[in-house]
Structures are given as C-alpha cells and as structure tokens.
Amino acid sequence: MSYVPHVPYVPTPEKVVRRMLEIAKVSQDDIVYDLGCGDGRIIITAAKDFNVKKAVGVEINDERIREALANIEKNGVTGRASIVKGNFFEVDISEATVVTMFLLTNVNEMLKPKLEKELKPGTRVVSHEFEIRGWNPKEVIKVEDGNMNHTVYLYVIGEHK
C-alpha cells in the first residue's frame, strides 16, 4: 500500500472551478481527471459546461463518493463523468489530458514523480492554491471570490522544468 495522503475536504468555489478549466483551455477533446474530487464539482462542470470527452474524479472517502455520484446524476452527466474509488497515488491517470487538484504543497511534491511518469507531454496540470515546487508554471492567475483571493497554477508536462 502506498502513501495515503490526509488532505482536508475543502470544496473549490464554483468561480475558481470555472477558471481552473478555462486556464487549461479545456475542450470537447479532453479527458479531465480530478485528484481528490470531493463532491465532484470539477468533473461535473467539465462535462456539463465544457463538454469534455470524459471526466473522472478520483476519491478515497466513501461519503464524498456518494455525494459526487448523486451530484453527477442530478446534473445529468452520468455518461461522461464518473468516480474511481481509490488512492490517487495508485490510480492510473495516463489517459488524462488535463489533471486538476486542490491538495497540499507536500502532497503535490509527492505526486510529481507519478505525474511525470504517467502523463503525456502537453498534458495540463492545474493546481488550486498550492504550487508544485520545482516546476515552472506556464501561467499563474488570481481569482477573487467574495472576500477571498485564490491562486491557480497551470503547468504543462514537457514544459514544466
């Protein structure tokens, strides 16, 4: 069994979700993976509003999985959005063209070898709030949401070092 990260569940605000997908220029040709998908909001938005080919959430928490599956059904994207139950360190993400995450800097650090090994050149990696140390972001944006300022980092595999 590999490392099981403890990342507190904090939902990404809807405005930030949209900007994360926009900064990655998500389109109908993309396969989006959200690592630690929580209630499924990123994959649902990717499927519903960006019409992606496929959106996959990876989640380990049973309560969050139930919530995400209910939200997928409620939003009518059952055919294009799905949940994989598991530890994102162990789930194969090699088909992804976009990976989104709202984890912690130390977890991002531990994920670097997996991302570099499994993702193809050109795959976009979007991190909400926490950078991936040692990688050069292609773009960094600030997103205001109420009285909170959020930072979104875009990395592109093959251009990240």
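Each residue, glycine too, has its Cβ placed from N, Cα and C.
Record note (Swiss-Prot) on the mutagenesis of TYR9 to Ala: 11% of wild-type catalytic activity. Neighbour count (other Cβ atoms within 10 Å of the Cβ, all protein chains): 13 for TYR9 (mutagenesis position).
In three-state terms derived from DSSP, PRO11 (mutagenesis position) belongs to neither a helical nor a strand segment and is classed as coil. In sequence order, GLY38, ASP39, ARG41 are the residues near PRO11 (mutagenesis position), counting only same-chain partners six or more apart with C-beta under 8 A. What Swiss-Prot notes for the published mutagenesis of PRO11 to Ala is this: 23% of wild-type catalytic activity.
Just so you know, the Cβ of THR12 (mutagenesis position) picks up 25 other Cβ atoms within 10 Å once every protein chain is counted. One entry in Swiss-Prot concerns the mutagenesis experiment THR12 to Ala. Its note says: 4% of wild-type catalytic activity.
A simple way to gauge crowding: the CB of ASP34 (mutagenesis position) has 32 other CB atoms within 10 angstroms, across all the protein chains here. Classification of ASP34 (mutagenesis position) by DSSP places it within a strand. Here Swiss-Prot describes ASP34 to Lys as a published mutagenesis experiment; the accompanying note says: Almost complete loss of catalytic activity.
The number of other CB atoms found within 10 A of the CB of GLY36 (mutagenesis position), across every protein chain shown, is 21. Under its mutagenesis annotations, Swiss-Prot gives GLY36 to Arg the following note: Almost complete loss of catalytic activity.
Separating the Cα atoms of GLY36 (mutagenesis position) and THR12 (mutagenesis position) is a whole-number distance of 11 Å. For the pair TYR9 (mutagenesis position) and ASP34 (mutagenesis position), the Cα-Cα distance reads 14 Å.
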